[in-house]
Amino acid sequence: MTNIRKTHPLMKIINNSFIDLPAPSNISSWWNFGSLLGICLTLQILTGLFLAMHYTSDTTTAFSSVTHICRDVNYGWLIRYLHANGASMFFICLFLHVGRGLYYGSYMFMETWNIGVILLFAVMATAFMGYVLPWGQMSFWGATVITNLLSAIPYIGTDLVEWIWGGFSVDKATLTRFFAFHFILPFIIAALAGVHLLFLHETGSNNPSGLSSDTDKIPFHPYYTIKDILGALVMILALSILVLFSPDLLGDPDNYIPANPLNTPPHIKPEWYFLFAYAILRSIPNKLGGVLALVFSILILALMPLLHTSKQRSMMFRPISQCLFWLLVADLLTLTWIGGQPVEHPFIIIGQLASILYFALILILMPLASLMENNLLKW
């Protein structure tokens, strides 16, 4: 008799995805982040569900309901901080996952990569709307500033912003719809992640060498299941330390002040994971130009397969490209730092130079370096 896991219609899918899946024998810990992102998403949906049981999406009671969760609900403080810091872990894993894809040329799987870019946008939208829900000062002003960017769209901009707001300013209607979208989007993300996995399993995983691994495959279970469990334990440990010892480390103190439309905070800034994009937005003195740069700073990822000029897939054997890749990482860290600084000298010029370098590296320098490496290797 054949094993049930190989014959049952549902078990068969799970078996072919997580048990008998042929995987390259040499994939490193950089390939752990897919499973970690799945764990993050599950954690966010579960903690979010329990928070939604006690949260009220009304401007008069939203802030109080979050306070009530932290003070009066059993382990409410834990659920709330797991959700808030879980988002930070989610983005750390996302950035490392995308960085791995860029370094090892995983973007050559076009369908998988493009779904990934859509997933990144969806997660960013979800995180932004979630940040608005506690209805603190930074929630309100962050929502006002970011939604206002759409008014830069010619002709329809103002109407579009007022349509999203549901009125003439960020108010009750805005908060209610943001809560609705924040609740539904993670389930859409889960479905997209399924499609992401579906496309990945059409081709199989890439590996550090960038070469075909068809000649040397091993079963996913037990080799990579145990490896993923180890990665998960490390991540859960890091998240636990963050939540239990310094839960407010990555948050903004201004968000403990209830939203006040009559009082603008001195420095409006988003959560740390959006700071690099915020710095690019601020570095252009024109509203529409800034918005375009902001969108393109993420959308540029979709161009990566077209900008690949090397005859090798991975950067493993390409030292010049490696140097430029790590320069890009340093540049993104610089942008993240600048995004959290006030708009004054010398931060303005540093932000502008870092923004120019960001686009120059991806669009010009890295493709040129790849061509140069082809010539050096006489390919």
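Cβ coordinates are placed from backbone N, Cα and C, and glycine is handled just like the others.
If you look for the noted substitutions, you won't find them, since the model keeps the original residues.
Summarising the annotation, Swiss-Prot assigns heme b b562 binding site to HIS83, HIS182 and lists similarity to another entry as the type of evidence. Annotation for HIS182 (heme b b562 binding site): spatial neighbours GLY48, THR126, MET129, GLY130, LEU133, criterion Cβ-Cβ under 8 Å with sequence separation of six or more. In this structure, HIS182 (heme b b562 binding site) is part of a helix by DSSP.
Under the three-state DSSP scheme, HIS97 (heme b b566 binding site) falls in the helix class. HIS97 (heme b b566 binding site) counts 20 other C-beta atoms within 10 Å of its own C-beta, drawing on all protein chains shown. What Swiss-Prot lists as heme b b566 binding site is HIS97, HIS196, and the listing cites similarity to another entry.
The feature ubiquinone binding site is assigned by Swiss-Prot to HIS201. Counting only same-chain residues at least 6 apart in sequence, those with a Cβ under 8 Å from the Cβ of HIS201 (ubiquinone binding site) are ASN16, SER17, LEU21.
Here Swiss-Prot describes ALA122 to Thr as a natural variant; the accompanying note says: In strain: Isolate SIK0557. Within 10 Å of the C-beta atom of ALA122 (variant position) sit 16 other C-beta atoms, taking all shown protein chains into account. In the three-state DSSP classification, ALA122 (variant position) falls within a helix.
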Hey, how far is HIS83 (heme b b562 binding site) from HIS196 (heme b b566 binding site), Cα to Cα, in Å? 24
Let me know how many other Cβ atoms fall within 10 Å of the Cβ of HIS196 (heme b b566 binding site). 21
Inside 10 Å of the Cβ of HIS83 (heme b b562 binding site), count up the other Cβ atoms and send me the figure. 21
